[in-house]
Amino acid sequence: MFADLDYDIEEDKLGIPTVPGKVTLQKDAQNLIGISIGGGAQYCPCLYIVQVFDNTPAALDGTVAAGDEITGVNGRSIKGKTKVEVAKMIQEVKGEVTIHYNKLQADPKQGMSLDIVLKKVKHRLVENMSSGTADALGLSRAILCNDGLVKRLEELERTAELYKGMTEHTKNLLRAFYELSQTHRAFGDVFSVIGVREPQPAASEAFVKFADAHRSIEKFGIRLLKTIKPMLTDLNTYLNKAIPDTRLTIKKYLDVKFEYLSYCLKVKEMDDEEYSCIALGEPLYRVSTGNYEYRLILRCRQEARARFSQMRKDVLEKMELLDQKHVQDIVFQLQRFVSTMSKYYNDCYAVLRDADVFPIEVDLAHTTLAYGPNQGGFTDGEDEEEEEEDGAAREVSKDARGATGPTDKGGSWCDS
């Protein structure tokens, strides 16, 4: 394509500087260094690295990256060669191979365009859609949309609801036990007063013993509250700190994942554009001027992928630790709860068993339960008050009649 031109096409570097260098890589057992190559004759004036594969000599060395231009292999220039020819040159070398390159000094912020931001929004929307809805709207779903970590996030939300329910139930239970302990304390005070005022020594001792039993139960209840209360603190720590921190980490991971998917989609679109122009036989400006825009997106995609991999690793580790803590913590808390409740009920049973003082014999007044013929019926204070009021009314009526005199046959009053 460029052979017909009488001049060289100037590269459009988009203001991105390059730094020359070289690196010697030791090939692996498959005679590979772990890079894929793009560009080259006849459509692009330069060859560049499209991708550096994981766990390969090039990736482990870390010198070259996606978007870097390859200028030579073992001191031999590759200008004007195709990517297939350059790949064969690298394969022909056994053992170590020296790659000459121009390092692309790209700033990832340059690749974060409005198009990438819109693609991130699209991926975020598609993430929460079903496959049928996405297909109906004509939205493509990336392969990482059905991410297992998203399901782990849903499980985390269910765990948070479980802990929230346990916390509320424990609070209500502790409140009920506190009120119950106050009731036992009131019982103890009442029976203690009765025992102190009881003149019969045996009955007094029985009432005091029964009062002490209720006061002991109140102490057992307070001890139960002090033992179970730290359980609320541990549950709240897990619910209000560990789970929100993990949830925030997963949200950061999703943001990085959507950014990586956006760059992948952008690379796919640019590849399709390039293939379409090649099929039509029309030169593409960015390709014929060094394809720097494409190489910038390749670099951004590689760095986004590195962040995505690291973030995914961190999230998986944090989720694993959180799951282990959940299993261990829930078992420990339930064991502490059950053992504390068991001890409380056993202690209460032992105290009440020792305080078996019934029936209690008490001395009542001799007239209280006397039903003989010489004894009148039992009257309480209200009946006595009513009798006194009736007697007073009769006295007043008698005095009134004596003062006014008798009545005549017609019922009218007459003077005496």
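Backbone N, Cα and C atoms are what each Cβ position is placed from, and that goes for glycine too.
This is the original sequence, none of the listed changes applied.
According to Swiss-Prot, the protein has these features:
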type    : residues      : note
BINDING : Cys44, Cys46  : Zn(2+) binding site
DOMAIN  : 22-105        : domain 'PDZ'
DOMAIN  : 144-357       : domain 'AH'
MUTAGEN : Cys44 to Gly  : Decreased lipid membrane binding, but no effect on peptide ligand recognition
MUTAGEN : Cys46 to Gly  : Decreased lipid membrane binding, but no effect on peptide ligand recognition
MUTAGEN : Lys79 to Glu  : No effect on lipid membrane binding
MUTAGEN : Lys81 to Glu  : No effect on lipid membrane binding
MUTAGEN : Trp413 to Ala : Abolishes association with Arp2/3 complex and the inhibitory function on Arp2/3 complex-mediated actin nucleation
Rounded to the nearest angstrom, how far is the Cα of Cys44 (mutagenesis position) from the Cα of Lys79 (mutagenesis position)?
-> 11
Cβ-Cβ neighbours of Lys79 (mutagenesis position) (radius 10 Å) = 11
Note down the number of other Cβ atoms within 10 Å of the Cβ of Cys44 (mutagenesis position), including every protein chain shown.
-> 24
Using Cα coordinates, what distance in whole Å links Cys46 (mutagenesis position) and Lys81 (mutagenesis position)?
-> 9
Across every protein chain in view, the count of C-beta atoms other than its own within 10 A of the C-beta of Lys81 (mutagenesis position) is 18
Grouping DSSP H, G, I as helix and E, B as strand, the residues of the domain 'PDZ' (22-105) number 15 helix, 34 strand, 35 coil
Lys81 (mutagenesis position) and Cys44 (mutagenesis position), distance between Cα atoms, whole Å = 10
With every protein chain in view, how many other Cβ atoms are within 10 Å of the Cβ of Cys46 (mutagenesis position)?
-> 20
